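Record features (Swiss-Prot):
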BINDING   Lys90  ADP-alpha-D-glucose binding site
VARIANT   Leu9 to Phe  In strain: cv. Shikoku Hadaka 84
VARIANT   Asn34 to Lys  In strain: cv. Iyatoma Mochi, cv. Mochimugi-D, cv. Shikoku Hadaka 84, cv. Waxy Oderbrucker and cv. SB 85750
VARIANT   Ile45 to Val  In strain: cv. Iyatoma Mochi, cv. Mochimugi-D, cv. Shikoku Hadaka 84, cv. Waxy Oderbrucker and cv. SB 85750
VARIANT   Ser61 to Asn  In strain: cv. Iyatoma Mochi, cv. Mochimugi-D, cv. Shikoku Hadaka 84, cv. Waxy Oderbrucker and cv. SB 85750
VARIANT   Ser70 to Arg  In strain: cv. Iyatoma Mochi, cv. Morex, cv. Mochimugi-D, cv. Shikoku Hadaka 84, cv. Waxy Oderbrucker and cv. SB 85750
VARIANT   Asp287 to Val  In strain: cv. CDC Alamo
VARIANT   Arg391 to Trp  In strain: cv. Iyatoma Mochi
VARIANT   Ala414 to Val  In strain: cv. Iyatoma Mochi
VARIANT   Gly513 to Trp  In strain: cv. Iyatoma Mochi, cv. Waxy Oderbrucker and cv. SB 85750
Amino acid sequence: MAALATSQLATSGTVLGVTDRFRRPGFQGLRPRNPADAALGMRTIGASAAPKQSRKAHRGSRRCLSVVVSATGSGMNLVFVGAEMAPWSKTGGLGDVLGGLPPAMAANGHRVMVVSPRYDQYKDAWDTSVISEIKVADEYERVRFFHCYKRGVDRVFIDHPWFLEKVRGKTKEKIYGPDAGTDYEDNQQRFSLLCQAALEAPRILNLNNNPYFSGPYGEDVVFVCNDWHTGLLACYLKSNYQSNGIYRTAKVAFCIHNISYQGRFSFDDFAQLNLPDRFKSSFDFIDGYDKPVEGRKINWMKAGILQADKVLTVSPYYAEELISGEARGCELDNIMRLTGITGIVNGMDVSEWDPTKDKFLAVNYDITTALEAKALNKEALQAEVGLPVDRKVPLVAFIGRLEEQKGPDVMIAAIPEILKEEDVQIILLGTGKKKFEKLLKSMEEKFPGKVRAVVRFNAPLAHQMMAGADLLAVTSRFEPCGLIQLQGMRYGTPCVCASTGGLVDTIVEGKTGFHMGRLSVDCNVVEPADVKKVATTLKRAVKVVGTPAYQEMVKNCMIQDLSWKGPAKNWEDVLLELGVEGSEPGIVGEEIAPLAMENVAAP
């Protein structure tokens, strides 16, 4: 598996980071408390004395969930910032990355914090009693910082009514709007608040849970920003802090998880961001769409890319796609060709997805027992969803968010073509846009003995499908990395996938799955050529099920190391290139996964 690659335009003066002309100081105007804070205008209340962070003298404590194998340095201070953080909040791959990568970095000896909104009254997060007042638009907003220490990571939650009062009950899609595809009108204010609060957290939170570190993180920090919601952080870092001699060597890495969501707003809204005018050019953007307004706009992701010191994304092939042209770079391809972009394949949570211990399976298994156990799990799955129980009938699973990116409409259009020629069963699982939910149910009504559609969130069924299905269909129009195919391989289920993004980097034709070719990125139409690709490839794969070649594919899938260990090392190598003062290589460590879910959110 290709784990790390760099895509870069071969032109004079272009490097992976951002050239010095984009690294500009600025001004800031938040409410001052004392002369020291006046430079920031940030008011902090209730924080205990915050000495410089130090490494604790004893390394023998077993309070953290990692084992040190050999030490090679003192590591880095890493602060990940994102709108999602699994399992507390998640709508897709962004939440999974911020849930899984930080513990792997901590296991390698780095001090790691993740900052995300407090969308719910999480049972395991405690009020630090630290309060800050932050200027957003024309008003000062008071935020509190909640904290828990899990799997070697400081999890920090920003508490404010803009987050907590909008998201009642289970978070799901309500992080960004009341319904799938609908945004809250104040998302700019919400995520401006997140960015500014995240910059305060390492300086003012006196955290002492880690057996190896104590006190605040200090100012020698690498901020790892994720997607458009954090696009302002580098701007605020330069204008509010570095121009005043604070965070002098701190750097920002900006990771793109999905280029299709960019944070485009009216150009007039720039004035509400409280940034110097010299940042305007980084936000300035014109496209051919009339939403949210026609004509000139600001683009948060564009600014995040230009103002960052390093730009990354979640797979090497997706990095190549992003700079290939407007269609797949979503009109930011020219910007990324300027800055350069590095792709690192994601890992997955191998403790949550483990066929040897999975409590949802009828029969647990490993690579030595997979073939018989998968047949038994198939029979249990067929019975569970109401399909005829027959282990000899090939079973195809489709699991995904029901939105254009995942191509549920393409999959649905291909089903009649598949069933005309093949004796096969298909189970469809997903929630999302109502039009796609109706499409799924229509297939079940049309083919009652062959198709089952489950249009609700059902985690146990997802696990059962991974174990019981013969093939996993992934019909994404684009897929930055993809998690579903990693989960499938973990359970010995070959993937039949579109040839895009991380699917290219992780699925090997004839070894761990089947490639159907690249599908059109036009989300407004279902191309007949794409339907043919899906149907033809699935029919080809179905014919392989049950053969010695298929049995070999099952084994090939299960021998893969899909954990975060390898990606974490690649991330370390890239972040060390930033040269933040005091940063050193970490240690060679191994995280010990918790035996049970530690972090349970209140419903």
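Cβ coordinates are placed from backbone N, Cα and C, and glycine is handled just like the others.
Substituted residues are absent from this model; it holds the original ones throughout.
Swiss-Prot feature annotations superimposed on the structure.
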residue : record                           : DSSP (3 states)
Lys90   : ADP-alpha-D-glucose binding site : coil
Asp287  : variant position                 : coil
Arg391  : variant position                 : coil
Ala414  : variant position                 : helix
Gly513  : variant position                 : strand
Rounding to whole Å, the Cα atoms of Asp287 (variant position) and the residue listed as 'ADP-alpha-D-glucose binding site' are apart by 29
Residues near Gly513 (variant position) by Cβ (under 8 Å) yet at least 6 apart in sequence within the same chain, in sequence order, are Gln485, Pro494, Cys495, Val496, Cys497, Ile507, Met553, Cys557
All chains considered, the count of other Cβ atoms within 10 Å of the Cβ of Asp287 (variant position) is 16
Taking only the CA atoms, the spacing between Arg391 (variant position) and Lys90 (ADP-alpha-D-glucose binding site), expressed in whole angstrom, is 34
For Ala414 (variant position) and Lys90 (ADP-alpha-D-glucose binding site), the CA-to-CA distance in whole Å is 30
Cβ density check for the residue listed as 'ADP-alpha-D-glucose binding site', other Cβ within 10 Å (all protein chains) comes to 17
Out of the variant positions Arg391, Ala414, the residue with the smallest number of other Cβ atoms within 10 Å is Arg391
